[in-house]
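According to Swiss-Prot, the active site, proton acceptor annotation covers Asp317, on the basis of sequence analysis. According to Swiss-Prot, the feature domain 'RGS' maps to 58-175. The domain 'Protein kinase' annotation in Swiss-Prot covers 190-455 and rests on sequence analysis. Residues annotated as domain 'AGC-kinase C-terminal' in Swiss-Prot: 456-521. Record note (Swiss-Prot) on the mutagenesis of Leu363 to Pro: Defects in photoreceptor light response and loss of photoreceptors by one year of age.
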Amino acid sequence: MDFGSLETVVANSAFIAARGSFDGSSTPSSRDKKYLAKLRLPPLSKCEGLRDNLSLEFESLCSEQPIGKRLFQQFLKTDERHVPALELWKDIEDYDTADDDLRPQKAQAILAEYLDPQGTLFCNFLDQGMVTRVKEGPTGSQDGLFQPLLQATMEHLSQAPFQEYLESLYFLRFLQWKWLEAQPIGEDWFLDFRVLGKGGFGEVSACQMKATGKMYACKKLNKKRLKKKKGYQGAIVEKRILTKVHSRFIVSLAYAFETKTDLCLVMTIMNGGDVRYHIYNVDEDNPGFSEPRAIYYTAQIISGLEHLHQRRIVYRDLKPENVLLDNDGNIRISDLGLAVELKEGQNKTKGYAGTPGFMAPELLRGEEYDFSVDYFALGVTLYEMIAARGPFRARGEKVENKELKQRIISEPVKYPEKFSQASKDFCEQLLEKDPEKRLGFRDGTCDALRANVLFKDISWRQLEAGMLIPPFIPDSRTVYAKNIQDVGAFSTVKGVVFDKADTEFFQEFASGNCSIPWQEEMIETGLFGDLNVWRADGQMPDDMKGITTEEAAPTAKSGMCLIS
């Protein structure tokens with residue numbers, strides 16, 4: 001009997017069972033009651049100091065933070081003066097993500113309901129000059145049609161309505177959630193499943209948050225290996241960038257904590273495996289992707305790169321292995337340990353970083369470079385998705401790094417027949433040796449890439465709203481990862497002793513919950529709805545007074561309601 005294969009089968013079965021529904025969400029039965037009981041809103045007496053330490057910026061509190069946005073909208077709904085602005089806000093967001101064939105009808109409804117003085121929800125706070133321009137402008141399905149109205153609405157809400165919110169019970173409820181969000185968390189909150197892969201400093205395994213049942217991927221960075229290989233800088237850079245960037249095309253960081261041996265990053269689990277695995281391992285007799293599938297992934301990578309570059313972050317390690325598929329078949333880019341953040345006023349950086357075969361000529365020559373190196377790597381990635389080999393070596397060819405460097409710097413790329421003229425031309429523009437001529441990030445956007453004929457069938461608005469159906473949907477019964485025995489194990493690191501500076505670094509790294517992903521988890525798994533209990537008479541809820549559900553039970557006739 002092959003015990004290695006048996007171990008993989010058992011581990012895969014446990015992992016798939018824990019996943020439950022393949023979307024990675026949880027059900028009440030998958031929650032650990034002991035840890036679920038710890039997720040309880042505190043009495044207000046514990047939240048008194050939070051208001052003074054909290055940034056009271058409108059956009060952060062009421063738009064960016066998911067729980068903050070929900071509570072602010074719930075507050076607006078309780079006051080008829082604010083309902084028109086609330087409903088206009090929601091309807092514009094609905095219009096922005098609607099299918100093209102539904103947009104004209106939704107646009108007409110917005111004009112009639114909110115901009116007409118006879119409308120049921122007429123918004124009298126809007127500047128009439130702006131209203132006239134919107135009414136007289138084009139109508140239909142174009143993007144940004146109501147952007148001026150949305151900006152004006154948010155400006156209106158950030159004034160008196162926001163100040164009223166700050167004095168309301170709904171803001172006190174937000175403080176309760178912020179207190180809960182700030183509570184310490186460690187490895188005991190997570191249940192580990194099978195190893196999914198291995199990086200330079202440790203393993204990546206599937207894990208489950210015990211209180212909510214939500215599945216994640218846990219990247220474990222061995223402390224001794226980090227110190228021995230001088231990996232502290234890369235680890236903290238990756239954590240800082242993941243904390244800062246929130247994009248559907250980049251993995252999200254939900255938790256950061258330490259154990260005795262590891263620094264742990266708990267991130268979005270991508271159950272579909274990595275693109276390299278799909279290129280070579282899913283159909284070994286027919287490696288590579290059809291062109292439409294490769295184009296779809298390329299479009300999503302472009303959106304992810306744009307989000308990084310708009311935040312002045314050079315990725316430096318784009319390759320199929322770092323592009324992961326989620327449950328639905330959409331991709332996110334991962335592994336930002338080699339990324340570098342350009343300072344304000346700094347346009348370029350320098351340094352040897354990346355994976356052989358994916359590094360741009362200017363980087364290999366030791367020159368300064370900018371975001372353009374990532375678009376060269378995108379060209380290599382697109383080429384490999386279609387051809388099932390890199391552009392600078394034949395499949396299975398062993399090439400010394402010195403020879404590979406020379407090919408990248410000076411040799412032209414040859415394209416097999418699998419490439420259409422459009423995909424070849426696009427690849428050529430990405431693999432341009434001269435970074436000044438290379439297609440890429442210009443004037444703060446990737447619009448020049450989006451306009452390429454290769455993407456004529458892609459609706460970028462729907463792509464970025466997560467509305468398109470991917471060309472490949474992973475099988476819920478399959479684990480898209482190497483067998484456990486093929487992942488390999490790390491050797492023991494000896495002779496490493498930690499000092500005070502190391503301990504301080506570990507403590508800084510282990511910052512606990514990350515606000516936006518944590519709030520999203522509370523909403524997605526139903527915990528927000530379960531705990532967001534209000535009295536029907538509008539008075540202060542019992543949990544704010546420190547009265548438990550059991551203690552409040554005898555007076556339940558006074559009426560309670562749930563709002564999620």
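Here the Cβ of each residue, glycine as well, is placed from N, Cα and C on the backbone.
Sequence unchanged from the original; the noted substitutions are absent.
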>> Same chain only, sequence gap of 6 or more: which residues have a CB within under 8 Å of the CB of Leu363 (mutagenesis position)?
In response: Tyr352, Ala353, Gly354, Tyr369, Val373
> Which residues in the same chain, at least 6 apart in sequence, have a Cβ under 8 Å from the Cβ of Asp317 (active site, proton acceptor)?
Replying inline: Asp335, Leu336, Gly337, Leu338, Ala339, Ala353, Gly354, Thr355, Phe358, Ala377
>> Averaged over the domain 'Protein kinase' (190-455), what pLDDT does the predicted model reach?
In response: 95
